[in-house]
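Undergrad: Submitted below is the structure of interest, expressed as structure tokens.
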Amino acid sequence: MNKVYSLKYCPVTGGLIAVSELARRVIKKTCRRLTHILLAGIPAICLCYSQISQAGIVRSDIAYQIYRDFAENKGLFVPGANDIPVYDKDGKLVGRLGKAPMADFSSVSSNGVATLVSPQYIVSVKHNGGYRSVSFGNGKNTYSLVDRNNHPSIDFHAPRLNKLVTEVIPSAVTSEGTKANAYKYTERYTAFYRVGSGTQYTKDKDGNLVKVAGGYAFKTGGTTGVPLISDATIVSNPGQTYNPVNGPLPDYGAPGDSGSPLFAYDKQQKKWVIVAVLRAYAGINGATNWWNVIPTDYLNQVMQDDFDAPVDFVSGLGPLNWTYDKTSGTGTLSQGSKNWTMHGQKDNDLNAGKNLVFSGQNGAIILKDSVTQGAGYLEFKDSYTVSAESGKTWTGAGIITDKGTNVTWKVNGVAGDNLHKLGEGTLTINGTGVNPGGLKTGDGIVVLNQQADTAGNIQAFSSVNLASGRPTVVLGDARQVNPDNISWGYRGGKLDLNGNAVTFTRLQAADYGAVITNNAQQKSQLLLDLKAQDTNVSEPTIGNISPFGGTGTPGNLYSMILNSQTRFYILKSASYGNTLWGNSLNDPAQWEFVGMNKNKAVQTVKDRILAGRAKQPVIFHGQLTGNMDVAIPQVPGGRKVIFDGSVNLPEGTLSQDSGTLIFQGHPVIHASISGSAPVSLNQKDWENRQFTMKTLSLKDADFHLSRNASLNSDIKSDNSHITLGSDRAFVDKNDGTGNYVIPEEGTSVPDTVNDRSQYEGNITLNHNSALDIGSRFTGGIDAYDSAVSITSPDVLLTAPGAFAGSSLTVHDGGHLTALNGLFSDGHIQAGKNGKITLSGTPVKDTANQYAPAVYLTDGYDLTGDNAALEITRGAHASGDIHASAASTVTIGSDTPAELASAETAASAFAGSLLEGYNAAFNGAITGGRADVSMHNALWTLGGDSAIHSLTVRNSRISSEGDRTFRTLTVNKLDATGSDFVLRTDLKNADKINVTEKATGSDNSLNVSFMNNPAQGQALNIPLVTAPAGTSAEMFKAGTRVTGFSRVTPTLHVDTSGGNTKWILDGFKAEADKAAAAKADSFMNAGYKNFMTEVNNLNKRMGDLRDTNGDAGAWARIMSGAGSADGGYSDNYTHVQVGFDKKHELDGVDLFTGVTMTYTDSSADSHAFSGKTKSVGGGLYASALFESGAYIDLIGKYIHHDNDYTGNFASLGTKHYNTHSWYAGAETGYRYHLTEDTFIEPQAELVYGAVSGKTFRWKDGDMDLSMKNRDFSPLVGRTGVELGKTFSGKDWSVTARAGTSWQFDLLNNGETVLRDASGEKRIKGEKDSRMLFNVGMNAQIKDNMRFGLEFEKSAFGKYNVDNAVNANFRYMF
């Protein structure tokens, strides 16, 4: 470029100036004359000549990659990024780009010489006369200049393009134009950045230059200082590359940068604006650049000149009829009597086409002729429908639909032409049949709703391209466009499947901006059957073979002339030897001869490229989102599928059938330097990617979650291999270029924790699946006939785990923390440096509370050095531990967590197993190599154990299970404040053997006997053996509650024989009153159920007296709560239904009836908790004498279904049935004080029978039993009631209140307790209480009544705290 001017050296300026090729002699003479002009006049004189600015001289102490990334918005320089640090090559901070958010340079053309300022216009300098086209973004679309629009007097032009640019957003243009000193105002313009592609140099602090590349090789960018001059021209000195006033990244324009932009950040408008284009510089060794400020008036006028008169549709006058004469390039839009002339392409002149703007609500246009509008576009300010007569088409620069508009487009295009669409509004494609034209959209919404022709053919477009990140294309149905012809260009856009099922055989996505989504309520089915490959192969370049050897690209084609014949070779290695002697051309490891026919050689290379592509992995850089399921069948040729974009399918399933699937992060793209790849496997900077779906379904697949990827999904695996935290990674060596994907496979291990992959969800493994966890994991695992291997130090099982026929191994620094219980029918293995932590479940929104959890396994194998097993914070673990290597076992914690009350049955069960300790283990520890520590913990020996060392603090070690005795062998024992519980059958016992050293104090030695010792029996059984010299005070006899007794062993210490032994002599046993009281309270629950029924026995007969003896069907519901000593409380709901009949006799009314009852009660105390459900029935009779006397009789049977859990003596949960009988009689006399007021003395006697019950179980190895026999309560009651009746014309209410004394005449049942120390009998007691009641009965209708009563008792051992009785009666 820059062909209009040549460069000449001017000694006055110390640099080059641009002169016309037609004026060389004049300029030479002028330069000579400049030597006589004062230095102060130099700037003005230099500006008289159009010096060519020729481009990028930058600091040598900053990595050149920084300047490249800056220019292309890559690396750190993402648009909008703030406070970007700039470091030199030694890692020292040079400065920060903190005065403005990072600018978006996408509006700068790919060659850096022009900038897009409107969808169809660019700006540059007019002396750039050589370029005829521009491209943007990744340069895949080329736009032709149809009019250069050169400024008449200054070095500036604003060319018009043939099409609307869809890839990028135009740059905003300064609103201040050439206003004097405007850009020196730093309060408004806070930063100045430039980008260009001129000749590249680096400069050191001594001013030495090193050339990097020639002009237009690539773009660089950087900072410039505040302008020294600001008017129609901006002048500054970015060539002073180490001067801080130019910012941390100064970039001095040099040869090739003419027309490149200068951007300024407008703080007032909060956006970057282009203010000028680069015109000149002061020479390679100079410092000054000159920019021409954008002449905004001229620019606006240029764009305005390309518009025809606006068209205003008037509703009610019919459609706009559009006729067009291709020969003249003119047409007419007419509506009624009004006409608008338009201009289209004239011959080959695209610029003859003018833009049309349409307004008017709900407009309609009909094309009568095909319209070729050239570079003219259509802009719709309002919603329109555009249709065409049969076969008529439209072509032009494109369509703009303004925000809020919906344009229905019923016009087909032309093959080979693309409809370019911009604007935030909607364009609905609604033509008929097959549209051979394509679509390129860069903004707004395009709805594809093409209609079928008479043959049923539909095609909205032959191809669709989305770019710039702004557009959305919505599929009306699955036939609108061949999915394989949909592509996403620079920054992409959204393809909305709109509830349709769509199949892709290839994905053409340039970058992360490519989005496939579904926003419809109907779920879409997306099939990625990625078997197709790109068959477009560029013509390979042919390199020359150096006779002296050299380097090249393996697989590329080279040629050499030998004996006057051109021979073609394919290079096999990265370098090759000389071809003169030791001819390397004959070495098959270096070269492959492919003949002397150029065309055949070229085709051979192409065929091999295609063959290679058939095996290449598929990399999708884009995004899958919305309401859809995605299926990926096996890809032919074993090709792998890699996602380095993202997936967000919260309610969707992604399924992979066979083959390899990889989710990974994305390497940060950097600008290429001299052909370098934009990304590499060994780079340090990667972008995180998120993958979210409801379910990831894998069948016969190999799945990898690699670096910088986060997966949030459940996984269902069938015969598949899952690697979480894989080091496997792929990069696309064409990433960010928009070219065909060139994958490179390798390994990439993250350097920081934040770059590691992470998984959250629940995994189900089936049918020989394998799971390798090498990264952060949170969730659950269920494995069936599968294998799990953990090497990650950060694996958290938050859901209950199940392993059936499956292995679980933690090794190589892996750490598994389980928080919610686990089941395994096999052994869990910890290898070298592997750690397993079993914990309770953290309680949400608390700092240190944990709910207990149970871990049931067949065992734990500690097979590698430094393996560790930790049982802590409310965990109960069972399963033998075998330590075959030096390892550690920790039970409990010296800083124990607070155990929360159980909210689930599983948690309650786990809590009961802890027995008040912070953690518990049940099993043996073998191997002799484990170091075991216990803090506030319980270890129940499940078998003989051998360990290296044992440290015990405030803990308990006991032996339980079958009647086999256990031996604990430990080399070194350190125990303090702990409890050791051993068993004996009076002949043998559990034993503790310490072989090397025993230390500690305040330890209790307790003995649980399995047989009842004879009075005064001497035992002489060794319990603990320790090395000689061990303190005799280390163990003392402890007292332990076992069953219902407090048992204290009698011991003596024997120091003879070279050991210290603690020997059991016998026992002292006495009843434990607390345990006995709990047992008695449990057994007396039946008495309290009996009293509940007694208090509700005669309610119906009392109602008869209040209702003047009306008989009939009735129903009653009662609810109450009671309490007693020992923390006892109960509550019940009691329902009665019945029917009675009245018999009128001489002087007496006799009522007989039948009743059925149901009671649901629950009870809780310090000793037990549970529920009783009772069902019963009975007969009753009531005699009401005319004198006021009455007699009530009732008989009743009740069956009780009981379910209770005792928390004493290891009772556990018991389910049992009982029954009871009742026979009651009550008599009294109702004396009327007035006609409606009465007093009623009463006396009642209830006799009953309550069935007994017997329980037998074991507390440890001690046999226990509890029994109470059938007993017959006799309960009396005397009292008085006072009542009054209130009545009206159609109603009456009887209110009453009463008090009575209820008392037991017989003791309740005796409880018999038995354990190894003997039998204990607890005699039944009597109870009594004062009852209070208040109630009312109301007549609702003649034959309906409603009653309500409240009761309470006091002064008893068992009292009714409150009771409510509601009844309803229907008389007939």
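Each residue, glycine too, has its Cβ placed from N, Cα and C.
Per Swiss-Prot, the feature active site, charge relay system maps to Asp155, Ser258 (among others); the stated evidence is sequence analysis. Residues or ranges marked as domain 'Peptidase S6' by Swiss-Prot: 56-301. Taken from Swiss-Prot, the feature domain 'Autotransporter' covers 1106-1372, and the record attributes it to sequence analysis. Lys354 to Glu appears in Swiss-Prot as a known natural variant, with the remark: In strain: M4243 and YSH6000T. Thr385 to Pro appears in Swiss-Prot as a natural variant; the accompanying note says: In strain: M4243 and YSH6000T.
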Undergrad: Using other CB atoms within 10 angstroms as the count, which residue among the recorded positions Ser258, Thr385 scores least?
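TA: Comparing Cβ neighbour counts within 10 Å for the recorded positions Ser258, Thr385 gives Thr385.
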Undergrad: If you measure from the Cα of Asp155 (active site, charge relay system), which of the recorded positions Ser258, Lys354, Thr385 is the nearest?
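TA: Minimum Cα distance from Asp155 (active site, charge relay system) across Ser258, Lys354, Thr385 lands on Ser258.
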Undergrad: What's the CA-CA gap between Lys354 (variant position) and Ser258 (active site, charge relay system) in angstrom, rounded?
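TA: Here the two Cα atoms are 30 Å apart.
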Undergrad: About how far apart, in whole Å, are the alpha carbons (Cα) of Thr385 (variant position) and Ser258 (active site, charge relay system)?
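TA: Cα to Cα, Thr385 (variant position) and Ser258 (active site, charge relay system) are separated by 45 Å.
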Undergrad: Under a three-state reading of DSSP, tell me whether Ser258 (active site, charge relay system) is helix, strand or coil.
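TA: Looking at the DSSP assignment, Ser258 (active site, charge relay system) belongs to neither helix nor strand, so coil.
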Undergrad: Can you tell me the mean pLDDT for the domain 'Peptidase S6' (56-301)?
TA: 96
Undergrad: Need the DSSP three-state call for Lys354 (variant position) to compare against my parser.
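TA: The residue in question, Lys354 (variant position), is coil (DSSP, three-state).
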Undergrad: When DSSP states are folded down to helix, strand and coil, where does Thr385 (variant position) land?
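TA: SS state of Thr385 (variant position) = strand.
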